[in-house]
Amino acid sequence: MAAKKVFGSAEASNLVTELRRSFDDGVTRGYEWRVTQLKKLMIICDNHEPEIVAALRDDLGKPELESSVYEVSLLRNSIKLALKQLKNWMAPEKAKTSLTTFPASAEIVSEPLGVVLVISAWNYPFLLSIDPVIGAISAGNAVVLKPSELAPASSALLTKLLEQYLDPSAVRVVEGAVTETSALLEQKWDKIFYTGSSKIGRVIMAAAAKHLTPVVLELGGKSPVVVDSDTDLKVTVRRIIVGKWGCNNGQACVSPDYILTTKEYAPKLIDAMKLELEKFYGKNPIESKDMSRIVNSNHFDRLSKLLDEKEVSDKIVYGGEKDRENLKIAPTILLDVPLDSLIMSEEIFGPLLPILTLNNLEESFDVIRSRPKPLAAYLFTHNKKLKERFAATVSAGGIVVNDIAVHLALHTLPFGGVGESGMGAYHGKFSFDAFSHKKAVLYRSLFGDSAVRYPPYSRGKLRLLKALVDSNIFDLFKVLLGLA
């Protein structure tokens, strides 16, 4: 067996130097280069979907539907949009000028940042790797992708496919774990895009600060679901289930983390959830082929610890079965766990779902407000005033009313966090903007130069300049006519 190549600080430095040379030579800036790379990404999606599905099955036990729809199809949509809109995105945006600069014209130019680093996550290893790369390439950057070592089959396939199809002078993949990531983070980048936990997000931000490198941090948090009694119970329950257990078995950054409802309504909600869960996954959901497994034994043990805590284990009202050998945990519903328990203190990122009961739904706003701002917040209700208040007053990366997680499929909406759930946003044109510098450009004429801005200064010049800067045409005429 060949020895694994060492990738340390020297190798990372050489890599960045090579890519920066390509960027400085203008390799990535042209429209044709960008389009060519995007089309090759589409070929990867079209020609290698079975391999992608197989890799996701190896890494996470994902069912084919989840892999094809939530990873490959979403990537196709992102690529199609970029190919369709790229000329418009690249075109300078006209900007208004003022009396102060007359005669002049102005525009905002989207300029590529340079050499960027994308560090992706294991839970959606293709979507969360390639989607930011689409934005980086569309914006004209050279890019290094560091996929997650926790999804080894996906990481290996990503490396193989991107090396096979994309321009190696400007797009590279670095596999590895902490050593390789640390070596990459020592380098000076023009932007770092990270998807993962807030714990590692802090490490990324600290490393970026040394070089004043801007970052996009796509993190997570405890995304709440508020369920009003004035709702369609069956539809509500089905959407919560598919948004929780039907999205990588709860291992998703926008997964429902806990439910808030009233004490009176909770029994109906729980009974309905039990009924639909059995319809979806059978009497023994651990054996269901339609549910992903836990990514590895470390995460399995972490989730088991949340579930086995003394004040929590007796709160299970559904599920709780575990199979460590096959890394399976059944969908588990818990009722009224303590607010200071581990399960309510950290992001769950798995198939456990606490339900907290309240005297009235008004209290849900206080519970959400008392915690760090989540990546997503969800509400199920027919009540128009409640919808409006929730959208207006709950601070989260995104709000969805009467569904779960579907907002991330809309390229017209920015996807990103706020506060501890992240910073920056992407998807659609927001991805292009995330990897662009919006450069202000002003064109002035050398004709019609006025002495009013030059010394020696006078009261008349002061009045005239104030009128110009204020863009007050009436005052300007008064000054010119000697009336002011």
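The backbone N, Cα and C atoms fix where each Cβ goes, glycine too.
Here is what Swiss-Prot records for this protein:
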{"type": "ACT_SITE", "residues": "Glu218", "note": "active site, proton acceptor"}
{"type": "ACT_SITE", "residues": "Cys253", "note": "active site, nucleophile"}
{"type": "BINDING", "residues": "Gly196, Ser197, Ser198, Lys199, Ile200, Gly201", "note": "NAD(+) binding site"}
{"type": "MUTAGEN", "residues": "Cys45 to Ser", "note": "Decreased solubility, loss of dimerization and strongly decreased activity"}
{"type": "MUTAGEN", "residues": "Glu149 to Asp", "note": "Small effect on NAD(+) interaction, but 40% loss of efficiency. Ability to use NADP(+). 70% loss of efficiency with NAD(+); when associated with V-200. Impaired affinity for both cofactors and decreased catalytic efficiency; when associated with G-200"}
{"type": "MUTAGEN", "residues": "Glu149 to Asn", "note": "Ability to use NADP(+) and 33% decreased efficiency with NAD(+). 70% loss of efficiency with NAD(+); when associated with V-200. Impaired affinity for both cofactors and decreased catalytic efficiency; when associated with G-200"}
{"type": "MUTAGEN", "residues": "Glu149 to Gln", "note": "Loss of specificity for NAD(+) and loss of 25% efficiency. 15% efficiency with NAD(+); when associated with V-200. Impaired affinity for both cofactors and decreased catalytic efficiency; when associated with G-200"}
{"type": "MUTAGEN", "residues": "Val178 to Arg", "note": "Changed coenzyme preference from NAD(+) to NADP(+), but no effect on the catalytic efficiency; when associated with T-149 and V-200"}
{"type": "MUTAGEN", "residues": "Ile200 to Gly", "note": "Changed coenzyme preference from NAD(+) to NADP(+), but impaired affinities for both cofactors. No effect on the interaction with the substrate. Impaired affinities for both cofactors and decreased catalytic efficiencies; when associated with D-149, Q-149, N-149 or T-149"}
{"type": "MUTAGEN", "residues": "Cys247 to Ser", "note": "No effect on solubility, but 10% loss of activity"}
{"type": "MUTAGEN", "residues": "Cys253 to Ser", "note": "No effect on solubility, but loss of activity"}
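This view paints the features noted in Swiss-Prot onto the structure.
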| residue | record | DSSP class |
| --- | --- | --- |
| Cys45 | mutagenesis position | helix |
| Glu149 | mutagenesis position | coil |
| Val178 | mutagenesis position | helix |
| Gly196 | NAD(+) binding site | coil |
| Gly201 | NAD(+) binding site | helix |
| Glu218 | active site, proton acceptor | strand |
| Cys247 | mutagenesis position | coil |
| Cys253 | mutagenesis position | coil |
Neighbour count (Cβ, 10 Å) for Cys45 (mutagenesis position): 21
Going along the chain, which residues six or more apart from Val178 (mutagenesis position) have their CB under 8 A from its CB? none
Determine the Cβ neighbour count for the residue listed as 'active site, proton acceptor': the number of other Cβ atoms within 10 Å of its Cβ. 25
For Gly201 (NAD(+) binding site), the nonlocal same-chain Cβ neighbours (under 8 Å, six or more residues apart) come out as Tyr194, Leu217, Leu219, Gly422
Give the distance between the Cα atoms of Cys253 (mutagenesis position) and Gly196 (NAD(+) binding site), rounded to the nearest whole Å. 8
If one measures from the C-alpha of Cys45 (mutagenesis position) to the C-alpha of Lys199 (NAD(+) binding site), what distance in angstrom results, rounded to a whole number? 32
Find, among the mutagenesis positions listed as Ile200, Cys247, Cys253, the one whose Cβ has the highest number of other Cβ atoms within 10 Å in the structure shown. Cys253
Check: same-chain CB within 8 A of NAD(+) site center, minus Gly196, Ser197, Ser198, Lys199, Ile200, Gly201: Tyr194, Arg202, Val203, Ile204, Leu219, Gly220
Filter the recorded positions Glu149, Gly196, Lys199, Cys247 down to those whose C-alpha lies within 10 angstroms of the C-alpha of the residue listed as 'active site, proton acceptor'; answer none if the list is empty. Gly196
Cβ neighbour count (10 Å, all chains) around Ser197 (NAD(+) binding site) is 16
Which one of the recorded positions (Glu149, Lys199) has its C-beta surrounded by the most other C-beta atoms within 10 angstroms? Glu149
Measuring Cα to Cα, tell me the gap between Ser197 (NAD(+) binding site) and Cys247 (mutagenesis position) in whole angstrom. 18
Cα distance, Glu149 (mutagenesis position) to Lys199 (NAD(+) binding site), nearest Å? 17
